[in-house]
Amino acid sequence: MWYFAWILGTLLACSFGVITALALEHVESGKAGQEDI
């Protein structure tokens with residue numbers, strides 16, 4: 001049953017990375033938008 005934990009951990013790590021990348025991109029775009037005003 002070790003493979004279940006391995007797959008779960010891998011998916012969790014990948015999803016965390018994607019969410020972090022999207023959050024950073026959102027913050028950067030927000031800063032860029034404020035500079036234009």
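Note that Cβ sites are derived from N, Cα and C of the backbone, with glycine treated the same way.
Don't look for the substitutions in this one, it keeps the originals.
Taken from Swiss-Prot as is:
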MUTAGEN   MET1 to Gln  Does not restore reductant (beta-mercapoethanol) resistance
MUTAGEN   PHE4 to Ala  Does not restore reductant (beta-mercapoethanol) resistance
MUTAGEN   ILE7 to Ala  Does not restore reductant (beta-mercapoethanol) resistance
MUTAGEN   CYS14 to Ser  Restores reductant (beta-mercapoethanol) resistance
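Shown here: features listed in Swiss-Prot, placed on the structure.
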residue : record               : contacts (Cβ under 8 Å, 6+ apart)
MET1    : mutagenesis position : none
PHE4    : mutagenesis position : none
ILE7    : mutagenesis position : none
CYS14   : mutagenesis position : none
Which of the three DSSP states, helix, strand or coil, fits CYS14 (mutagenesis position)?
helix
If H, G and I count as helix, E and B as strand, and all else as coil, what does DSSP give for ILE7 (mutagenesis position)?
helix
